[in-house]
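Undergrad: Below is the structure I would like to discuss, written out as structure tokens.
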Amino acid sequence: MEVHGDEVLSVDSGVSTPPSTGSGFRRPLETPGTEIGNLNLNPQNEVAVVGMACRLAGGNNSPEELWQSILNRKDASGEIPSMRWEPYYRRDIRNPKILDQTTKRGYFLDHVENFDAAFFGVSPKEAEQMDPQQRLSLEVTWEALEDAGIPPQSLSGSETAVFMGVNSDDYSKLLLEDIPNVEAWMGIGTAYCGVPNRISYHLNLMGPSTAVDAACASSLVAIHHGRQAILQGESEVAIVGGVNALCGPGLTRVLDKAGATSTEGRCLSFDEDAKGYGRGEGAAVVILKRLSTAIRDGDHIRAIIKGSAVAQDGKTNGIMAPNAKAQELVAWNALRTAGVDPLTVGYVEAHATSTPLGDPTEVSAVSAVYGKGRPEGNPCFIGSVKPNVGHLEAGAGAVGFIKAVMAVEKAIFPPQTNLKRLNSRIDWGQAGVKVVQETLEWPGNEDDVRRAGVCSYGYGGTVSHAIIEEFAQQLQRPTTNTTDEDPLPRILLLSAPQERRLALQARTQASWIAAEGRNRTLESIATTLSTRRGHHDYRAAIIAENHDDAVQKLSDIVNGKAAEWTTSSRVLDASCSKDVVWVFSGHGAQWTAMATDLLKDIVFYQTISRLDPIVEREMGFSALHSLASGDFESSIKVQVLTYLVQVGLAAILRSKGLEPQAVIGHSVGEIAASVAAGCLTAEEGALIVTRRANLYRRVMGAGAMVLVNIPFVDMEKELQGRTDLVAAIDSSPSSCVVSGATEAVLALVEDLKSRGVNAFRVKTDIPFHHPMLDQLSEPLREAMAGSLSPRKPRVRLYSTSAEDPRSMVARDIYYWTSNMVNPVRLTAAVQAAVDDGLRLFLEVSSHPIVSHSVRETMLDLGVEDFTVTNTMARNKPADKTILSSIAQLHCRGAVVNWKKQLPGPWALDVPLTTWDHKPYWRHIHTGPISASTLHDVDKHTLLGQRVPVAGETTMVFTTQMDDQTKPFPGSHPLHGSEIVPAAALVNTFLHATGATTLSNITLRVPVAISQPRDIQVVVSQNQIKICSRLTQKAGSGADEGSWLTHTTGQWEAGGSKNAPAQLDIAAIKARLANNKLADNFSIDYLDKVGVSAMGFPWAVTEHYGTLQEMIARVDVAPDVPATSPLPWDAASWAPILDAATSVGSTLFFDQPRLRMPAHIHGVQVYTTQPPLKVGYLYVEKAGDRDLAVHVSVCDELGTVLARFESMRFSEIEGTPGSNGSEESLVHQLAWPPAIYSEKPLTINNVVLVSRDKNVADLYCGSLKDRVSSITVLDAAADLLSLSQDSSSVLQAKDTAVVYVPGPLHSADSIPTAAHSFLMELLLLVKIIVNGSLPTKVFVLTDRVCESESATALAQSPIHGVSRIIAAEHPDQWGGLIDVETPGQFPLETMKYVQEADNIRISDGIPRIARLRPLPRDKLLPPSKQTSLLPRPESTYLITGGLGALGLEVAQFLVEKGARRLILVSRRALPPRREWADILADASSSLAPALETIQALEAQGATVHTLAVDISSPDAAPQLAVAIDSLSLPPVRGVVHAAGVLDSQLVLSATSDSVERVLAPKITGALVLGTVFPPKALDFFMLFSSCGQLLGFPGQASYASGNAFLDAFATSRRHQGDNAVAVQWTSWRSLGMAASTDFINAELASKGITDITRDEGFRAWMHISKYDIDQAAVLRSLAFEADEPLPTPILTDIAVRKAGSASSADAPSAAPKETNEMPESIPERRTWLDERIRDCVARVLQLGSSDEVDSKAALSDLGVDSVMTVSLRGQLQKTLGVKVPPTLTWSCPTVSHLVGWFLEKMGN
């Protein structure tokens, strides 16, 4: 149907009509003093329903489909989809039986998991974490807005309100109860508020956005709130509705228990057999506006909300029991608000939940309000939609509301579904209300207004009611007949957020236009698509003359065929202007029939008619006649008619909604351009062109013009000095037009042809723009005297006559004489427009004559994304070419006011957006949860639930394992991946079989723990094996995923056949007395070869051995007293067997390698008793194999309890220390010599910035004669004025800006100077970056690496920030150089050392930073290897002591023997008497600190806390006094762990933000240094960070402070202190750099990982063994053999994989096969585009890179901050180019990234 603002289509239903209720039955309210009259319509206080949409069970995906289902009495109930409850069947062994007894029928969507995530720019990962209710609401809201004719994008930034009813948290429970797999986005993804907030977020709405939970009344309450928001002026538009999704069984079980649900899962409203309701799911959304606004906007007003009310039913018989009186009162309140007599209400849509109590109660309330007082035979009709689509609970009210609106709108009472016998508990005879049992026409006279009531109630007591009525002012009119439509062509628009969707939209529209759409005019369809639909970034447009033409062209789009009058493209990039430049060309566009079509256009005809009298008066001919006849016999007439056609075309364009934002005129076209820009009236322009044309008669035949393929500048040089010929028009970078005397022009043409240069005569006999025309200047000035009143242009106007194209010179008569004589500088004008960001050009002429020149200029300027089009073309229909040009510009993003072109009615039923759904459902991996089905980790086996198998000889144990359920207590990493120890697998075999004899055990593939696995242990006659596969994801078939066999073996039933052997322990020890090994020999050996941790906590307490045999006394639980029970199942053999496999592997210690068991010939257990806590291991070399041993496990008397027979090891490829050993964890900076580049950096100019004149003078002297210029500035601020000078050296690429902080003469001013130096450098960088200057920044510091002076300490923070600047702004950063001889300018180093952020010159040699293992020559003697550990008799102080990391340090120190601690913090703890209350409050932020302190005290430690802000300069005496007051033994160790993390980018850093971060680091360290002078402490540990070494973006301040700590530690070492700065990586879940998804991704992008608490303190212990001032604690990731490193500092510690095997678990969007980058630029672009899209697809977990739009913003595709970091890593790995962290900020799309990589890789 087609709708004007005052029209709707009537419906001919062909149904019977009951008696009229009449208007004479109105009566007053039963409230004293209040009456309801028949109030007049007040558009200001009424709310209109302008749009509706729904998605409901039974395929009811629109209100119209719902209406048809209601009329057809369809019941959409059915079985719940099987996948919904599947996770709950696995969660508890009791669940299956209970769930089988729970109602499984209801009203379900076929695919509630489906969502068009890409449409909304949501990544698959985030979509999976979004409640289906949020997804449904997004899509249905979009549909409702389109139904309302409101382009969703048009609401952006508006105060549109969103109120959505929601109260199901099924999906939230599903996700958030899966504790190990909870992720950050699940919070908002499953919150109630996420439903409305998602809508507001994606549509950029700024009005109220609220989730409404009033149980089953929620959505009608939401409609009430929306109405109020509009009437109170909060919002102009309200999006209201409700949603429900049934994702879990919990609430269904509750409702079953409460008796609310029907066992059949069906609703039987008002029926005798109603015993409860069937739950339903779906969404319903309604769009509301103030009535006056809707009328103003020409909206289709479907109904009016006259009034609404919400209340509560108070204290009833039970909170869920209904209250008829409350239902009556809320209805009366709604009627009072509406000013409506209840007797005028013809229909009530009831809540009608089909419950035995609910239906009778509700009918009695409806009867009391609407039935009382009605005459017999005139009842109020009642019905309910629930039997059709179920009870949607939070969405129920909105669904009932939609049904009521449809009934009012269509004037029909629809029949009630599932009604066989009326409920006998209701007195229908006296009720005055009647259930609709057959379809009825709405009764009444012509003047009666149709009204309906809507009821909705919540089981918590909320009652709500709404009154709606038809919009009676809308006139009824029949469907428009298309046969009367004018045959003019129309533009039909399509759009989509991704290119591939255009075909989907085209197919939908083509199908509809070919069928139902034939009943709509093509104009109404065009109006809808242009003015009532949103316009996405990918656009298509067709010019169609009729329906068949439209269908054909749309089909061509579907089939990918190019067709005339069809255009499609993406809008210009967001960084480009969408403004349109109108280009008015000059002479040469004319053709005979150029005005034939134009004169049919009323706008064109009227424009020419208005100017024709001027032409006739001035020229003596009729312009109308000449245009109609095609009479262009002379150049003079062409001049005039060209102007008129251009002015007429401009008028047509404006009438069709296109306006210029900039204008260029070419030659005579400048006159029309000035008119279009508003400088002249059309009449003034006509006077100029006619009077000048008359003067041209004097020079007719005097000359000629020729277009030549030679650049204008070159032609000027060639013709220099000649007067007969001039270069007259600069057409394009490769061509120009020459004007002059005819003979000279002809001669030039012949000459050019002889030289092979193309030359083309221009059809004219007047030498335009030649000096000979200057003779006409004075006559023209006289002729135009007093005729012009030029004004300033309303839009940008570029001149082609003036030398400066941006000249604002008045368009007076002097301008027009210059225009006649001067050269035409078109190229310069186009270039100026391009420089101003313009990319869309429209040639306004009868034929394109400069479009090619404009394109050529654009390409010459390197612009690739642009459009040049034209209004007309020779022999093409003008109406279509004009529309086509507008369509092309629209498709590129130009603004078109479509309502000017299409002001008529719009068609309501044009299809809505076509969705491209994909399933997104979180598959839960953690089940089973029940202890009866999951393996017991304390038994150290993988035996889970035993599954019966047909036959008697096979049994299968199944379980699932992840890092939370690994069957061993410790850690067992191998090459960075944790695996199950072999001992746990053998133990599994023993317990699964019950055997004591195993044989032929083959350990094929380790069982990895990195991802959740399904495990099977299969036991058959005498065989056993362990198999696994990765736990299957959602959507995978049951049989998908390969099973991998890890370990196989054989077993024998019965006990041991041999008696246990007896070993002579004493004799073995005596034999090996001279070969005593350290107790920790095995642990240290394994640590060095790469086994950094043990799966079990055994310890060797006595060890002897040679290469042939070993004996070791082992305690499997050294921390457990002998009298205490073990912390695991006592029957487990795994702990002692793990010691056996581990110690056994060390027998070959002369060939240190990483080895693991590969095969065990036999395992024998000789005892039925549990293994002992303490026993002996005897290892013998097996004679039959080089790498095989026998291991006997015996008690302390030598009785053998178990034995490994011939255990063979295999060597594992890898680097010692590569998988988590302390050697791979702890590093130190080394400074190897730098490698000089073969291509030095060009530096010809140096700008020195230094406040120290002496330093500046020294460096200037050193630079003399080595560079072209030296500029000295006192401060960075001076750079600003210099940068604004276009001629300054700062505009040159060969300029280096060098900052030199001055010396410091007093240590007291270190904090102030450090802050000053830092801010100076940051200001300097900001000026260069913000000014887009091509220069590079360098910094020279004075021996900071030696850290022996106050100057060095003050300058040290610069060493930290420098790497951050390099990371954030790599193109502007040159480098930091720490010089050893101040005054000697390191120019050669700056030029030749280019791949280092920081450089140190030592011994005259430039050196670069590399991390390397701690040097062996710094290893302390064994007696001193506890240099960083506490002594019981001393006191230890920790700053930041109440922070998470500080508390962990406290626990570690107590574990290592400390008994007195002082925890320093800025905050004071409350008195001890309050601790109990605080600890009882689980939400208290203090509770963790108090709990830790109490735990430490329980271990025998004394803990004091001091509230001292050590960042304060006067903190030293305060701290000293506070420590003395405690009367403790001397403080012998200090850990400075205080700090503030305030992530800010370099460009955002402020003085205050920097100081806030620096103070705890710098001032804090200096305060501690004052309180504890050198040599006063056993150790002084400063907690720094590795961020300043690797260049983490956003850490400018933090890196600076930590760099100071590094230097301070070195300085204290020089003074004899045992000081060390530890540059930590992120601690997992601890401290300021606690691991988050973002931090982990950032670490990975730098090639490192985080560490655990245990690893951190193992590193501490390791550092304690060395005499060093700094240590970096981090672990390298494993890189492919040829993979580039993300930062060179890792070069010497990076772990390289031994091959390049791809992971079996890689995402489906795998990278394309790598090949060489092509040579040509276009091929390179394609090559890069493919690879970058692959990377984005992998990060987003998309199935194909085809789903990645190169032009779309990465953020719109769903790339969040965490994914951005991952993307950088993918790009670096794929393309081998170092990617700065800020790249995606400056390059927000794939296309931008292609350009960046093209430049980088091209260099």
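The count begins at 1 with the first shown residue.
Here the Cβ of each residue, glycine as well, is placed from N, Cα and C on the backbone.
Just the original residues are modelled here, none of the noted substitutions.
Below are the features I grabbed from Swiss-Prot:
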- C216 to A: Abolishes 6-MSA production (MUTAGEN)
- C216: active site, for beta-ketoacyl synthase activity (ACT_SITE)
- 581-894: domain 'Malonyl-CoA:ACP transacylase (MAT)' (DOMAIN)
- S667 to A: Abolishes 6-MSA production (MUTAGEN)
- K939 to A: Does not affect 6-MSA production (MUTAGEN)
- H972 to A: Abolishes 6-MSA production. Does not produce lactone; when associated with 1441-A--A-1446 (MUTAGEN)
- H972: active site, proton acceptor (ACT_SITE)
- 1726-1801: domain 'Carrier' (DOMAIN)
- S1761 to A: Abolishes 6-MSA production (MUTAGEN)
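Give me the local environment of each listed feature.
TA: Annotation for C216 (mutagenesis position): same-chain Cβ neighbours under 8 Å, separated by at least 6 residues, are H351, T353, H391, E393, A394, A396, G397, S456, Y457, G458, Y459.
For the domain 'Malonyl-CoA:ACP transacylase (MAT)' (581-894), the predicted model reports an average pLDDT of 94.
Taken residue by residue with DSSP, S667 (mutagenesis position) is part of neither helix nor strand, so it is coil. Shown in sequence order, S585, G586, H587, I729, F768, H769, T800, N819, V824 are the residues of the chain, 6+ apart in sequence, with a C-beta less than 8 angstroms from the C-beta of S667 (mutagenesis position).
Under a cutoff of 8 A between CB atoms, and with a sequence separation of 6+ in the same chain, the neighbours of K939 (mutagenesis position) are P967, H991, W1128, D1129, A1131, S1132. Secondary structure at K939 (mutagenesis position), taken from DSSP and collapsed to helix, strand or coil, is helix.
Shown in sequence order, E978, I979, V980, P981, V1091, A1093, M1094, G1095 are the residues of the chain, 6+ apart in sequence, with a C-beta less than 8 angstroms from the C-beta of H972 (mutagenesis position).
According to its DSSP assignment, H972 (mutagenesis position) is coil.
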